[in-house]
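Q: Starting off with a structure, shown below.
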Amino acid sequence: MDIFSEFLNCLSSDGTLNESSIYKTYQILESLNPKDVDTKENYIKLSNTFSTLGSGVGFQDNLLIEMFKILTVLFFKTRSTDLGDLLIESFTSLEIEKLMRVKKTIGSIVLTKGIQELQEIELPKVGFNCMTYDESIFQGISLERLILQLMSIFIAKCEENKLWLVNNRKDLDLRVIGQRLLHRDFACRFLSGLFISRFSVSGDTDESKHQNGIRLQLFIDFSKFETRLTMQILKADRIFSTCVANTVHAYEGLFSSGSNIDSTIATLVLEPRDLIVYRKGFALLQIPWTSVTTIDKIKKVKSLKIITEVSSLDEFVFQCKDGDKFDELFSTSEEIMNKLLPAIIVSPKLTLRNRSIIQIKEGESKLPNTSKQASQNLPHLDDELAYQRFEDQVIDKSVCDDECTNTENTPSSNIPADVKDSLSADDYAYDTKRKTQIEDLEEDQNKSKIASKDGTNLKEINSVPEFSDENVINQTGPAKKTPVQRRKDGKFAKSTKRKKQKSLKPDTENQESSVKNKKAKSNVNLQYSPKTPICKINDETLKPPTIANIAGHKQMNHLTSENIETPVPVPNGNWYNGVKHETATDIFTTCHDGNNSLKSSVWKELLKEKHWKQESKPQLTGNSRQIDLSTFVKQANTPNITSLLDGTCSSPPNNECFNDKEPDSSSSTLISDRQELEYRNPNAETVKLEEIPYNKFFKTVEKNEAYNPSSKSATIDGLQRYTSMIGNQIYEGILQNEKELRSKLEAYHINCNKVIKEFSKRQTARYKIIEKELAQIEVNLVSQIDSLMFK
């Protein structure tokens, strides 16, 4: 122990480390007591040294290799997850040449000790439906993750280590790695499959398949699997899909973070101590539940916004693909968080201490009984997907913290099974605290208002979610819930408002007047209403709503508190300018309504009302939506983008368009009507416009009378249909231009971020080199001054 203490003192005091002292320290490591080594002070000294050891500056190659040997032995000796993380971080930060040199030198030590540790660790005897881990079980799972991850790093692109492991297969039990394919933990299953797949031979020939089968037998006992495994199944994408098939709480959807504008296809897996996000072409994201601070539910787009304390990922949004599983996803995550956090009692006087709260606006949602039996069969998957980027990437190093409390050892574990099922998550986990909390609640219910430090009064709370009165719940009218807000005195308050429903009576007067006045009825038909037939806009170019970079975007049109359950802005994207897809009416309509439409004049109404000069938005009729093209501007990420429709309706139509006559005395605007007439009368070869009475289409104009389009114009059948087609093309052009601008902006931001990151890396490396050189110069100056003083 004295030699090891001297070694640590040299590290902390920047003393000279020679090869002999390092070699002596390495020799006595096996005889040390793990409890004496695994202390906070020793970890601080080691982390300060190995955090700068990754740059490799100031260390020779032989000393660098010996230092990593010492850290490797310390990790397997103490089984400390902190030392394991330090080993992986410092090793992966080395330069490529030094990394490969260290990998080839100490690879045999890492593989030998890793397999020996996996032999001693037993698989947890818990089922796939279990969503709680004992602390000892979780410590073993965390250690297995680190060992498999470290072994996978030393195998990647290193044929020497692969050959050494195969040659020593008789001394090492390689099948302990294949046993992890049946592990309860998702990450262990994924890492074991990734490790085995690195031994595969590329190619589709019979010889390559034969070699893959032989190598697969080294790691897997086929008698424990009902289906035949192949190397192709254990590839990165394929093994992930196989692991998801054996996972109960796995959900597919779209993932987007604050730094990424576009959403990527991802799969979210809920584990008892952490949640895992997998995106094709990226490394796994492992986020411990203890670092999750807030979960907001967006019911409108079936999404969850999760805010974390992880520095690299402050927040992200996951949109569930299957709407039926969204409630299960939300309730499962709520149940897991309730087991990790202390009980929350919602009362008129809220005092919540010591931990952060999940702000959930969807009321009390319980975990549905939708758990399925885990399938032991590995399913046959589709064609193998190309996966190149994942070869050098392994599971993310941000594994679960150890701050989780042991919920299975609570006194409530003695409750019978039938009673547990009837209790909620909070009642089940915190049954022993109810008596004191109910007493405090009875005292607090006598107070109707709470005064904060600044003198402001909170509104009266009419209902309590956990201790509610039936008379309060049965009140008429929907309850408008406000989110949990923090007061200035550091406490929380929650209020509930109720609005009485207004009695809606049918507007019989307007209906009678519209029936009596035929002209008014024709005007009503021109407006937008749910009964008006609409022409569908082509949805092929429109994407579904995506959860993109929503910071800085404007709020959507007609966004109310009823459409969204949490104070989260709805993502902006190519989605009808933020309008709900289910209830959004199209921009253009047609007014084919029998004989009534024939008696009205479209041009008359257009010239009379002059929609192109109106600055205010038109009035809405009922629940319909009306958009004026002259003021319509598509929202976009880039500001100050003018609409392409400005100027298209700047002036009314000229009279010349009505006076241009063809030889058959028909207006040039009625050419499309001829085609419709020919289509409607298939028996006649050609239908001339003179053969049809004029009173069906337009009124007779006297020869000596001047033509006044405002009073006597033709009612054109199908005009709105062609107008809508033109508008649709304009709208699609706007969307296409916006896509191009957005893609250019995204590429520009990505390039800027890359340049900034590379510059910061270069600067930090330069500063480290300068600091080391200054330290050496200082030491030399001090030594020279001492020598001069002695002389």
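Backbone N, Cα and C atoms are what each Cβ position is placed from, and that goes for glycine too.
Heads up, this one's the original sequence, none of the swaps are in it.
As annotated in Swiss-Prot:
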MUTAGEN   GLU271 to Lys  Decreases meiotic gene conversion at ade6; when associated with H-434
MUTAGEN   GLU309 to Ala  Decreases interaction with rec15. Decreases meiotic gene conversion at ade6. Decreases spore viability
MUTAGEN   ARG434 to His  Decreases meiotic gene conversion at ade6; when associated with K-271
MUTAGEN   GLY727 to Glu  Abnormal localization of rec25 within the nucleus
Q: Going by DSSP, is GLY727 (mutagenesis position) part of a helix, a strand, or coil?
A: helix
Q: Tell me, by DSSP, whether GLU309 (mutagenesis position) is helix, strand or coil?
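A: Once the DSSP labels are grouped into three classes, GLU309 (mutagenesis position) ends up as coil.
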Q: Can you tell me how far the Cα of GLU309 (mutagenesis position) sits from the Cα of GLY727 (mutagenesis position), in Å?
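A: It is 47 Å, counting Cα to Cα.
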Q: Quick one: Cα separation, GLU271 (mutagenesis position) versus GLY727 (mutagenesis position), in Å?
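A: GLU271 (mutagenesis position) to GLY727 (mutagenesis position), Cα-Cα distance: 50 Å.
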Q: Of these mutagenesis positions, GLU271, GLU309, which scores lowest on Cβ atoms within 10 Å?
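A: If we count Cβ atoms within 10 Å for the mutagenesis positions GLU271, GLU309, the smallest count is at GLU309.
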Q: Looking only at DSSP and grouping its letters into three states, which state does GLU271 (mutagenesis position) belong to?
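A: Coil, per DSSP.
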